[in-house]
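Feature annotations, reproduced from Swiss-Prot:
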- K528: ATP binding site (BINDING)
- P47 to I: Strong decrease in amino acid activation. No effect on posttransfer editing activity (MUTAGEN)
- P47 to A: Has little effect on amino acid activation (MUTAGEN)
- P47 to G: Strong decrease in amino acid activation (MUTAGEN)
- G85 to R: Strong decrease in amino acid activation (MUTAGEN)
- D87 to A: Strong decrease in amino acid activation. No effect on posttransfer editing activity (MUTAGEN)
Amino acid sequence: MAQHEVSMPPKYDHRAVEAGRYEWWLKGKFFEATGDPNKRPFTIVIPPPNVTGKLHLGHAWDTTLQDIITRMKRMQGYDVLWLPGMDHAGIATQAKVEEKLRQQGLSRYDLGREKFLEETWKWKEEYAGHIRSQWAKLGLGLDYTRERFTLDEGLSKAVREVFVSLYRKGLIYRGEYIINWDPVTKTALSDIEVVYKEVKGALYHMRYPLADGSGFIEVATTRPETMLGDTAVAVHPDDERYKHLIGKMVKLPIVGREIPIIADEYVDMEFGSGAVKITPAHDPNDFEIGNRHNLPRILVMNEDGTMNENAMQYQGLDRFECRKQIVRDLQEQGVLFKIEEHVHSVGHSERSGAVIEPYLSTQWFVKMKPLAEAAIKLQQTDGKVQFVPERFEKTYLHWLENIRHWCISRQLWWGHRIPAWYHKETGEIYVDHEPPKDIENWEQDPDVLDTWFSSALWPFSTMGWPDTDSPDYKRYYPTDVLVTGYDIIFFWVSRMIFQGLEFTGKRPFKDVLIHGLVRDAQGRKMSKSLGNGVDPMDVIDQYGADALRYFLATGSSPGQDLRFSTEKVEATWNFANKIWNASRFALMNMGGMTYEELDLSGEKTVADHWILTRLNETIETVTKLAEKYEFGERGRTLYNFIWDDLCDWYIEMAKLPLYGDDEAAKKTTRSVLAYVLDNTMRLLHPFMPFITEEIWQNLPHEGESITVAPWPQVRPELSNEEAAEEMRMLVDIIRAVRNVRAEVNTPPSKPIALYIKTKDEHVRAALLKNRAYLERFCNPSELLIDTNVPAPDKAMTAVVTGAELIMPLEGLINIEEEIKRLEKELDKWNKEVERVEKKLANEGFLAKAPAHVVEEERRKRQDYIEKREAVKARLAELKR
C-alpha cells in the first residue's frame with residue numbers, strides 16, 4: 001500500500017469541514033436500513049415536525065439525541081432504521097396558507113375546497129424542502145427512502161381503518177360535548193393549541209333570589225355573560241349551610257327562569273360561598289355535573305362569539321360587549337353586589353390569539369376510558385413502556401387515570417376528511433373506508449380529523465400497517481426508542497401507546513426518552529413576543545453543526561430544560577478546534593504510516609501504557625452511559641479524556657519518542673497514537689459527526705466511512721494498571737511543580753532545582769526510569785531522586801503519593817522582596833474577609849437581600865479565607 005496521505009488544513013474551519021459531507025454520506029447510502037437478516041433491527045421514528053416552516057432549537061435538540069443513538073447503534077452492527085417524516089399540522093398549516101391568501105385579498109371560500117387544498121399541497125412541498133435542508137445541516141442520519149407524510153395515501157388508509165374500527169366498536173361517536181372553541185378561526189382546538197396567559201380580570205359576586213322569596217344564594221363568576229345559560233346552582237351535599245336548600249328553586253336574574261339547587265360532590269365547600277352556578281353548555285366541569293343530574297344544556301353564543309337567540313335582548317352582541325351590559329343590568333337590579341380584581345389563567349388560541357370559549361358543540365369524539373385502561377394495565381407488567389427519566393411515568397399515568405373524551409373533529413379543510421356520510425333525506429350516518437355506492441344521495445361530513453389522530457398511528461402507519469405482512473412492519477415494528485419533549489406526553493406519547501396496543505397488540509416503543517424545553521440564557525421560554533428565539537441554522541453557520549450538537553446533547557440533565565448559551569457553544573467550538581489541532585499534529589508526525597503498518601506489539605512507554613489504559617476505561621464508561629441515555633455525562637467523559645488525557649498529556653509526552661532517533665520507539669508511539677485517535681473519533685462520532693469523519697478519513701483506517709466503522713471495544717490486553725499508576729504519579733509531580741512555579745511567580749522557561757525524596761524503592765525505580773519526562777516537563781536545573789536529598793531552609797515543598805518534592809528557593813526569587821509582597825497580599829485578604837463578615841453580620845442585609853445575593857457573599861467569604869490561608873502558608877515557608 002502507498003504511503004498514507006494527510007489532507008488537513010492548518011486551521012479548523014467548520015464550514016469547510018461540513019461542506020459536502022452530508023451529500024457524500026447520502027451517496028454512500030450509509031443511513032439506509034438494509035434488512036440484513038444477520039443483523040438485529042433497531043428502529044426510531046422521528047417525531048414528525050409540522051410542515052409549517054423552520055425547525056427551532058427544540059427540534060435540533062430532539063433530533064440530535066436521536067442521531068446520537070442511531071449512529072452508535074449503526075456502529076454496533078445493528079440494522080438501523082431512523083425513519084423521517086413530517087406532519088400535515090392541520091390548523092397550523094391552514095392558517096399559514098389562509099394568511100398568504102389574505103395578502104392577495106382572497107379567502108379559502110373564494111377558492112373552494114379543491115383549489116384551496118391544491119395551494120396547501122404546494123405550500124407543503126416548498127416547506128418540506130426547507131425542513132430536509134435543515135436536517136442535512138444538522139447531519140441527521142435519516143433513511144430518506146422511507147420518508148413519510150401524515151397525508152400520504154398509505155397513512156390515510158391507516159387513519160380510515162382506525163376510525164372505522166373504533167366507530168364499529170362504539171368507541172367513536174358523534175355527540176354534544178364541551179370543546180375548546182376558537183371564535184375567530186371557527187374551529188375546535190386541541191388542548192396543545194390553547195395557550196394559557198395570566199389575565200387581570202374580575203370576579204363578579206351575585207345573589208340569586210330563591211323562588212319562594214325566602215332569601216338568596218350567593219354565587220361568583222368570571223364570565224357573567226354565561227349566566228344566561230345557567231340551569232342549576234350546585235352545593236356540596238355535606239355543606240351544613242345549604243342542606244336545607246337542596247331541591248329548592250332559584251329565580252335566575254334577568255332571564256326569570258326557575259332553576260334547581262342541586263347537591264354534587266364536585267363543589268369545593270371552601271372556595272368562595274361554597275355555591276356554584278352551573279352552565280352545562282359553557283364549562284367542561286359544569287357539563288359533567290349536568291350529565292350527572294340530567295340538566296338541560298342552553299347554548300347562549302354563536303360560533304363567532306356573538307350572543308344567540310337564547311341571550312334574549314343581548315342577541316347579536318359580541319360576548320365581551322354583552323358582559324359589560326349584563327354587569328350594568330345586574331347592578332341596577334341589585335343582584336351584583338361585589339366586583340373584585342381577579343388574576344386568573346385564560347386560554348387563548350395559539351393561532352388567532354382569540355380568547356377560547358368552552359363551547360357545547362356537536363363533534364366526533366373518542367371514548368377514551370377503555371383505550372386508557374389497556375395502557376394503564378401495560379404499565380403493571382414487565383413489558384411496560386420504560387420512561388427515562390422514570391418520574392415521567394407518574395405524569396403519564398395520572399393523565400390516563402383522569403382522561404376525558406377526546407374531540408377529534410376539526411372545522412378545517414386541510415387534513416384527513418372524516419369517513420362519514422349523511423343521507424340527504426333520512427339523515428342516516430354511513431361510516432366506512434369507502435364512500436357509499438349511491439354517492440349522489442349522500443353528503444360527506446365536511447370536517448377533518450384532529451392532527452393528533454393521525455400522528456398517534458405514526459410508529460406503525462409508517463411501516464405499512466394495516467398491511468401486517470408488510471416487510472417493514474414485520475421487521476422494524478415495534479420501534480425501540482421514542483425521543484420527545486415532556487410537553488407532549490399527553491397529546492402524543494399516550495395516544496401512540498393506546499392506539500399501538502389497540503391495533504397491533506404491542507407497545508409501539510420500548511423506551512420513551514423525555515427531554516425538556518430549550519430556554520434562553522435567563523431561563524425564559526423562547527417566544528416571538530420576547531424576541532429571544534434562536535435559529536439553529538444561524539448557530540450552525542457561526543459555530544458549526546458539531547459544536548451545536550455537542551452543546552445540545554450535554555447541556556442539561558435528563559428530563560430538564562436546557563438554557564441556550566452562545567458562550568457554551570463557542571466553548572464547544574474551541575473543543576473542536578483543540579481536537580483538530582491535536583489530530584493534525586499527530587497526523588503530520590505519522591510519517592505516512594498506513595493502516596497495515598500499525599503495530600501495538602512493540603515496547604511501550606509509560607505514557608503509551610497509560611493512554612491505552614485510559615482509553616479502555618473511557619470506552620467502558622461511555623458505552624455504559626449510552627445504555628442509560630446519560631448524554632451529558634457521556635459527553636463530559638469524552639471531553640475530559642480528549643482535552644486532558646489525550647491532548648494536554650499524552651500528545652505532549654509522545655513528542656519525546658516522535659522527535660527522537662529510536663525508530664522502533666517512534667513506530668510504536670505512532671501506532672498507539674493512531675489507534676487511540678481512531679477509537680476516540682469513533683466514540684465522539686455520534687456527537688460530532690462532521691469533524692470526526694474528516695479526521696478519521698485522514699487517519700490510517702479500514703472501511704469506507706466512520707458512520708459504519710465498528711464501535712470501539714475494550715481490549716483488556718492493552719491495559720496496564722501498574723504503568724498507569726506510574727503515569728498518574730508523574731502527572732501529580734509535574735502539576736505540583738507547576739503549582740509551585742505559579743505561587744512564586746516563576747515562569748516555566750526558568751529552570752528550578754527539584755529534589756524528590758522517597759523511601760519506596762518501587763516509586764524511586766519508576767521515577768528514575770521515567771526521568772526524561774520530568775526533565776521535559778519540569779525544566780529542572782538539577783534533578784535528584786533518592787531516599788535522602790538536601791533539605792534547604794528556604795524551599796517550597798509538596799507531597800504526592802509515595803514521595804516528597806523539595807524545590808529550593810535560593811537564587812530563584814528575592815526572598816525579602818517576596819515576603820514583603822506576600823505581607824501586602826495578606827493585608828488585602830484580611831481586609832476583604834473583615835468587610836464581607838461585617839456585611840454578613842448585618843441583620844438588615846440578611847433580611848432584605850435576595851437569597852442568591854447572600855449566598856454569593858458567603859461564597860466570597862469562603863474564597864477570601866482560602867486565599868488568606870494560602871498566603872499565610874507561603875509566608876511561613878519563606879520565614880522558616
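Every residue gets a Cβ built from N, Cα and C, even glycine.
Keep in mind that this structure shows the original residues, not the substituted ones.
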Response to the item:
One should report the C-alpha separation between P47 (mutagenesis position) and G85 (mutagenesis position), rounded to whole angstrom, as 8
Worksheet entry | Chain-internal residues near G85 (mutagenesis position), provided their CB is under 8 angstroms and they sit 6+ positions away | V45, I46, P48, E147, R148, F149, T150, W458, T462
Discussion item. Suppose we draw a 10 Å sphere around the Cβ of D87 (mutagenesis position). How many other Cβ atoms does it contain, all chains included?
Written reply: 22
Discussion item. Around the C-beta of P47 (mutagenesis position), how many further C-beta atoms are within 10 angstroms, looking at every protein chain?
Written reply: 21
